[in-house]
Each structure stands twice: as structure tokens, then as C-alpha cells.
Amino acid sequence: MTAEDSTAAMSSDSAAGSSAKVPEGVAGAPNEAALLALMERTGYSMVQENGQRKYGGPPPGWEGPHPQRGCEVFVGKIPRDVYEDELVPVFEAVGRIYELRLMMDFDGKNRGYAFVMYCHKHEAKRAVRELNNYEIRPGRLLGVCCSVDNCRLFIGGIPKMKKREEILEEIAKVTEGVLDVIVYASAADKMKNRGFAFVEYESHRAAAMARRKLMPGRIQLWGHQIAVDWAEPEIDVDEDVMETVKILYVRNLMIETTEDTIKKSFGQFNPGCVERVKKIRDYAFVHFTSREDAVHAMNNLNGTELEGSCLEVTLAKPVDKEQYSRYQKAARGGGAAEAAQQPSYVYSCDPYTLAYYGYPYNALIGPNRDYFVKAGSIRGRGRGAAGNRAPGPRGSYLGGYSAGRGIYSRYHEGKGKQQEKGYELVPNLEIPTVNPVAIKPGTVAIPAIGAQYSMFPAAPAPKMIEDGKIHTVEHMISPIAVQPDPASAAAAAAAAAAAAAAVIPTVSTPPPFQGRPITPVYTVAPNVQRIPTAGIYGASYVPFAAPATATIATLQKNAAAAAAMYGGYAGYIPQAFPAAAIQVPIPDVYQTY
């Protein structure tokens, strides 16, 4: 080997050694030199794993436990070409960074958000206060807010006779890091639980690993499947605010316990200290005149029995006024939460089943739900569960309170009285059918549907024309204008008139509209023989596929043919069976609404 060869070999070995020192995720990065300079300046490590690049965690020379909960902030709206070399100087200006996690994409760019954990809680609060809307680039503002480090899981499907200790023991057998189990007693029978529990873990990572392990189909507890999901994290209220609270939250009360009994029990230490008591089912809020009286009552009555039930007493957590105002505004359909095209719950009521048809009740959505839905009613997981994802104060849905008695009349006076408008679903679209009728989705004004809240759910338009036709037929055929072919209208009208005269009695004056969708109910009516005449409705009849679509099919042309074709109802589709066979309307036909 010559001297030149040895020199080349040494230089290649040196290059290989230097490249080996570059951590994974930094090597080959667009700003590799800037990241290496940052690591050299601060002494922090940097590694990429699981789709995120971690800077620090812990910082050099760190001794002690992991930072407490509430030390992490979420950073959003990050330009995709901004990396740690620009973010770290900004965030370390307000406090010592314990760890920064930048979410990365496969192309080497960031995903637009990151998490910054500080060593102390007050530093995180300062970062939110000072760095929110910070201009990281000209015209590009960062969004900084507190990060929710959720360590709590919801577990459903628990046998109702199991006690807290039994549940804790069983969960600790299959998962690690369990700190506590919260079990609520049944309101009706305090000897039973409500069939679910909340499990608190020592860290978010431990909770995430437990959730993955307990997913349905992997592990059975007590011999059957369980339901697992994230629970709503506890509201983190500022300590200074909590120092002013003089309201107690009391739970696990008996249903028959009265407000007077609660007031007497909590006011025994200082007569007159209780201002008022508000009891809701099995929990209550007790308002005191001073914080000292509230703390004294809490310390003495927590864990004691009242009318045979063990009380749980804590200080009530107030709701952030700014957030509450935002939630209320969203619940009313204003502000950032724009009202989607969703059903109006003032739509016609079926007096026989007391159901609002036009939309299923198990999918109540839209800006009006704060009038009709309480917390937990959609998935029924109770206080603190993950059933209702929308943020809001505890005991409310979307930040709103239950309207209570008289809500229906107040609703009609307000949102129910709106100007009716037409809905043109697909402009300039005609759908050919097998009969001489062309169905064209028209601009139709539907009674009792307000201008803002439509009954038709918004859906993205298909890219292909043929897909659009199929999509329209299947999902958006509710308001239709049936336009018969003029060439076949006369023959169809004559045939329909003859068939109608033989089966359906002549009606001189059209009866009032029943206020319900008129559909071919002979296919579902019990003990009613189907009419054998196949052409009773003529060539222009368009059947409805779903009885939940509350719509009137009208003949836009030739009113005389309409009156003859539909047995004198002049535009309304009649019930397709003889009037003497069964009384109409049929109450049990519409139970599926």
C-alpha cells in the first residue's frame, strides 16, 4: 500500500466515523448542519422514532422525577419547513426545555405541529401567554396552548356487582402503571356500580399502552369482552382561581335525598353559612358564603354517610369564562362553528309515535342539539367519559345547559320561525329511468324546514358524472319534481283513472294533508292484502325507498291528470289500499321513525 492509498483510507475512515456520529433522523435532513450546530451548542440529544423527532428528554444534567402534569404545551400552525434550529431559540427564551417533540412526515418535512415540555409548570403557562400568535416567519403565526396529557381510560362492560378493589386488582393484572380506579355507584342501587369505571395511569404512555392491550378482541375480563376508550381528561384549573372557590361538589347522594337535608347537613358547623343547594339526580352543588366554611365542611363531611350513602365531597371546578362563551356561541350555531346542513328538529311530529321523522334520533347532530341533548346521552358513559368528544363544561353538552320545561314552545318562538327556502341539490341534472318519467332534483320548498337548518346532510360531490347520478338517486332524492313525458301523460292518466275508480273511492274534496310522509305502506302494513292491480299509480309513479324521507311527490304539470291519477287527492300520493280495509293512518306502520 502506498502513502497515497493509506491517506485515502484514513480519510474515508474518518468520514465514516463522523457520519456515524450523526443521529438517525438528523442525517440527510435539509438543515442537517443547523441541527448539528444546535445540538453542539445546547448539549441536547436528538433522535427520530415513531414519526416524531425528539429533542432532549431529559436535558443534560437532569436529576429528579419527570416534570409534573401541565408542563407541556401544544404548538400548531408551524410552517412545514421550520425545524428545531428555529423553534428551540424561541421557546427556550421563556424557560428551560425538558423535551421538544416535532411531528415528522416521510418526506422529511414537519407535519405542522409539535409538543414542548418545560421543566416547570409556570414556564409552560408563560409560553402560552407570551408565544401564542408569535410570528415565526413573516405573516406566519404560531398557535400555542396547553397540552392535555390524558392519563385516564374509560372501561365499559364491567359487571355491576364488582367493587372498586376487585376492578383495580383485575386491571392491574393485565396492564402496568395503574394508579387509581374511579367507580361510580348506581343512582338507584348503591350496592351496584354503573357498569363502567375510569382507570388512572401514571403517564400518558402507560395509558396508551394499556388501551392498545385492552382493545376488544384481545383480552377478556370477567369472562366477556369490555369496551375501552380515552376518557375526557380532568379540567386543569389555575391554582389561583381554585383558591377563590366557595362551592362544593357533592356526589353519590341518594335519589330521595332532598336539598333541605343537604343544606341542614352542610350547615351544621356554622348556621347560615350555606347560601343555597342545587341537587341534580344523585349529585349536588352547595354554595357557601365564605371559602373557609366550604373547606371546613368538605374536610368534615367527605367520606361520611348521609341517609345510608357515603358522600364524596370536593371543591367545584369553575369553568373558564372565555371558553364557556366560545362553547355557547358554537352551540347557538355562530362563531367558528358554522352551522352544517343538518335537520331541523321542528320538522313534522308524528302524533302516533311522538317521533320527529326526517332524521333518526340516535344521531342527533347539528346546531340545535343543545336544546335537546344532555351530556352523555349520545353514548351514555356518564361524567368524564369519552362519549362526547366536544369540549364543554361538565354536566353540559357543547357548553350548553338543558333547557328544561317549556323548551319546545320557546324553540318554536325562536329558531322554528325561519324563512323557508328552496334547495337545489344538483343543478341541471336529469336522471333517466326505466319508465317514461325523467326525475329531476328540483328547487323545492319543504314546509317547516328553516332556511339555516336543512334536513339534507352535506356530502362532497362525486368526481365522475355517472357516480354523481347514482349518488343523487341513492342519497339526495328526497325533494323531487316528477315531470311526466307529455306523450304518455294522457294514456297514463286514463289508465290510472280507470284503475283508481275500481279500487279507490271517489273523493270530491281532498282531505287535509296528514302531516306525515305518504308512502306505499301496503308493503309493510300488517294483515292487509296487497292490491293486485300493478298499474294503479300509472307510469309516472315514483316509489320512496326510505319511509324516513318526509317528502311530498308532486306533479308539476297537468293538474287534471294529477287529480285523476291519484284518486282525487290532487298532488298527494294516497294510501294504496281500499279505505274500507283498514283505518288510516296506521299507527304501527311508522314505528321505524
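Numbering starts at 1 and runs along the chain as it is shown here.
Glycine is treated like the rest: Cβ placed from N, Cα and C.
Sequence unchanged from the original; the noted substitutions are absent.
So that you can see what the record holds, here are the features copied from Swiss-Prot:
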- 71-149: domain 'RRM 1' (DOMAIN)
- 151-233: domain 'RRM 2' (DOMAIN)
- 246-318: domain 'RRM 3' (DOMAIN)
- PHE115 to Ala: Loss of function in regulation of alternative splicing. Loss of pre-mRNA binding activity. Decreased homodimerization (MUTAGEN)
- PHE198 to Ala: Decreased function in regulation of alternative splicing. Decreased pre-mRNA binding. No effect on homodimerization (MUTAGEN)
- PHE285 to Ala: Decreased function in regulation of alternative splicing. No effect on pre-mRNA binding (MUTAGEN)
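Break the domain 'RRM 3' (246-318) down by DSSP state and the numbers are 19 helix, 26 strand, 28 coil. Between the CA atoms of PHE115 (mutagenesis position) and PHE198 (mutagenesis position) there is a gap of 26 Å. The two recorded residues, PHE285 (mutagenesis position) and PHE198 (mutagenesis position), have Cα atoms 22 Å apart. DSSP assigns PHE115 (mutagenesis position) to a strand. Neighbour density around each Cβ, counted as other Cβ atoms within 10 Å, peaks among the mutagenesis positions PHE198, PHE285 at PHE198. In the three-state DSSP reading, PHE198 (mutagenesis position) counts as strand.
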